[in-house]
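Have a look at the structure below before the remarks.
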Amino acid sequence: MNLNRFERYPLTFGPSPITPLKRLSEHLGGKVELYAKREDCNSGLAFGGNKTRKLEYLIPEAIEQGCDTLVSIGGIQSNQTRQVAAVAAHLGMKCVLVQENWVNYSDAVYDRVGNIEMSRIMGADVRLDAAGFDIGIRPSWEKAMSDVVERGGKPFPIPAGCSEHPYGGLGFVGFAEEVRQQEKELGFKFDYIVVCSVTGSTQAGMVVGFAADGRSKNVIGVDASAKPEQTKAQILRIARHTAELVELGREITEEDVVLDTRFAYPEYGLPNEGTLEAIRLCGSLEGVLTDPVYEGKSMHGMIEMVRRGEFPDGSKVLYAHLGGAPALNAYSFLFRNG
């Protein structure tokens, strides 16, 4: 496998830390050891997150092409768009963000706090759009790029989750290589890796990266899209393409992609009672914050897998904390009593 042939523009502090979740592990019976890899604090750029790791492999292309404007898309509380806005500010580029109405959630401050507030503070041109949630290329995003061209700029397109970009999976191939190095320092290997999946490139990169040591099927994606067929197909497509890019040496098959669909309900962006319990439990036991859209659902999934005995006793499980806590303010009504 050869990731080093791709140029990387450093936007993170370096390897994100792996920390034990001792109190949560003990609360759940102590038979499974839980750890977290903290992508939520991987950068000094507006709290970082998993998209910052991905952007390290996209930005060299933007610089090489002489682009002056990063154009991206997401929901109103998109972590992706906040991270793109931060990177644009860091590089001295302009930024146009299309923020679609992906979540059926009403709150008076939903479009004024959290991620979208930070994007505005960082100087992004934020455009609200009424379109609902879907995965893939969006007309509103294409129009935003056309607008940049019409006013004499040169846009660089960054799709939702970086996932439709040819290099969207590379960052999390790097994640797997980083984990392998950290495992040497820890003196053990993780038996399972749990990660939230929506647009697919995070899990796709992990599948490829861990396929290099035979652990692709140990990457357990927890769907948060509530459109699991689309998500799984996208993970597989991106993983196959990424495997070719890095010369993995074998084909990625459907069996390599494990996606748990039990925890996404009722729909994208809306938490269920299990999500909220997981957010409160992890916060109160570990001081680690997760969000109602992504990490709360994957944390719920991991907690339930432990409770149901789905991990063998003695397993060491790595939770990939991808970020997302900045969106908590947009859901403040749900936590008005804690």
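Here the Cβ of each residue, glycine as well, is placed from N, Cα and C on the backbone.
From a predicted model like this one, the values you see are computed outputs, not experimental measurements.
For SER78, the entry in Swiss-Prot reads active site, nucleophile. Other C-beta atoms found within 10 angstroms of the C-beta of SER78 (active site, nucleophile) number 27, with every protein chain shown included. In the three-state DSSP assignment, the secondary structure recorded for SER78 (active site, nucleophile) is coil.
Quoted from Swiss-Prot, the note on the mutagenesis of GLY44 to Asp is: Loss of activity. Applying an 8 A CB threshold to same-chain residues 6+ apart, the list for GLY44 (mutagenesis position) reads PHE13. DSSP assigns GLY44 (mutagenesis position) to coil, not to a helix or a strand.
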